[in-house]
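> Sharing a structure with you now.
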Amino acid sequence: MDLLSALTLETWVLLAVVLVLLYGFGTRTHGLFKKQGIPGPKPLPFFGTVLNYYMGLWKFDVECHKKYGKIWGLFDGQMPLFAITDTEMIKNVLVKECFSVFTNRRDFGPVGIMGKAVSVAKDEEWKRYRALLSPTFTSGRLKEMFPIIEQYGDILVKYLKQEAETGKPVTMKKVFGAYSMDVITSTSFGVNVDSLNNPKDPFVEKTKKLLRFDFFDPLFLSVVLFPFLTPIYEMLNICMFPKDSIEFFKKFVYRMKETRLDSVQKHRVDFLQLMMNAHNDSKDKESHTALSDMEITAQSIIFIFAGYEPTSSTLSFVLHSLATHPDTQKKLQEEIDRALPNKAPPTYDTVMEMEYLDMVLNETLRLYPIGNRLERVCKKDVEINGVFMPKGSVVMIPSYALHRDPQHWPEPEEFRPERFSKENKGSIDPYVYLPFGNGPRNCIGMRFALMNMKLALTKVLQNFSFQPCKETQIPLKLSRQGLLQPTKPIILKVVPRDEIITGS
């Protein structure tokens, strides 16, 4: 009390002015949506609506969609987000106005060399990367990579056979995480890693360290709430990604390039070699479009990011869905057996042409879109469908909420692969089903991811059936943090279909 009474009137006035200024700074953008009559949860000074994410992005988006309709306003700190579920607006953002207005994704802090990755890069730099990398994902290239991936399918089958013989239930994420790790390191870097049996391999350890992410990490939260900190962090050489992992991959790419200069190695088919071929093309060098060593490293690392978590999680979700829907599992196994009688080795064409397999995978991706949301930055003032969006604001498309919208999907919580049958698929609006995005900036590795997952499912379902056990969570509950994950690991009983196990 003595301290307070000692303060002069001028000091009190100064404190009041400072508090008013701080409040004004912390709420300076928060009137944007109110002016346009756009509803949304009430933002807090400085934090905006970020604290609501604690319930889980997916859950928050579903609740907002139910409460506010086709458009609502959010604030990540001071950053305004236009959340849209109107399909015409989504089409405008992802396709019609992609190159002119909504080309780029949002910045999320200091990312170092990862700013040169195709999924992070902006404008002309992104177009250049996309043009150089797109030939890597043609069906012809994927067919060439198919045998590389198939060998890891055989390792997967062998491991599951050993686990099934013990009679103990199996944690799906452990198994498919290892499969995804092996496939992505082999196809990205040309490294053969048996991560199930060699979890201490330096490549595995550095990759796993790189993949650790927490939405509530203090560094990440600080740049979400205060984007102006990003250039300061960059000046201080602070990066969102672990420096030792980035350095490891930079050195590795350099060593691999040196090793592959001989004529024998240069014919290997993987993403690293295909990027090196583009780098060494004389015409590309002269026109300054070839990928530099740093750019090759960034693309290789982003392939790991895009290929590991979505693949391993989606495969786990698929098998949980099949285990809890045995009739669907049996129907899929029958299709696989018809296409590949007597457990014949799968081929690229056979795997990609199986209709029911495609239906099951599509329905799983509808129920469990790993990324939850799509985002695009508005790079100039624009009006879309009568809504004014200022330069620098973000348009957010809540894909999870769209995928569970009863207006588009009857009984949306039910697992029904028949939604994606030939008869029904044509009636699905492409802007309400967005597991890989849409438009020019959709996921460049979509075809690779689908091939990879379909091959794994074909291999395991040729040889095993999956059943719930006492450790299986039914119904599945989703975690509140980060990418879409179950609250508990998916654990299932693995039962050999007969004594003939292919790939063993």
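Glycine residues also receive a Cβ, built from the backbone N, Cα and C atoms like all the rest.
Pasting the relevant annotations from Swiss-Prot:
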VARIANT   THR207 to Ala  In strain: Wistar
VARIANT   PHE213 to Ile  In strain: Wistar
VARIANT   ILE232 to Val  In strain: Wistar
BINDING   CYS443  heme binding site
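Tell me what's around each of these sites.
Other Cβ atoms within 10 Å of the Cβ of THR207 (variant position), summed over all protein chains shown, number 25. Under the DSSP three-state reduction, THR207 (variant position) is assigned to helix.
Packing around ILE232 (variant position) is summarised by its Cβ count: 12 other Cβ atoms lie within 10 angstroms of its Cβ, all protein chains included.
Residue environment of CYS443 (heme binding site) contains 17 other Cβ atoms, counted within 10 Å of its Cβ in all protein chains.
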> Once the DSSP letters are reduced so that anything not helix or strand counts as coil, what is ILE232 (variant position)?
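ILE232 (variant position) sits in a helix per DSSP.
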> Measuring Cα to Cα, how many angstrom lie between ILE232 (variant position) and CYS443 (heme binding site)?
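Cα-Cα, rounded: 31 Å.
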> Quick one: what's DSSP say for CYS443 (heme binding site), helix, strand or coil?
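Where CYS443 (heme binding site) sits, the three-state DSSP reduction gives coil.
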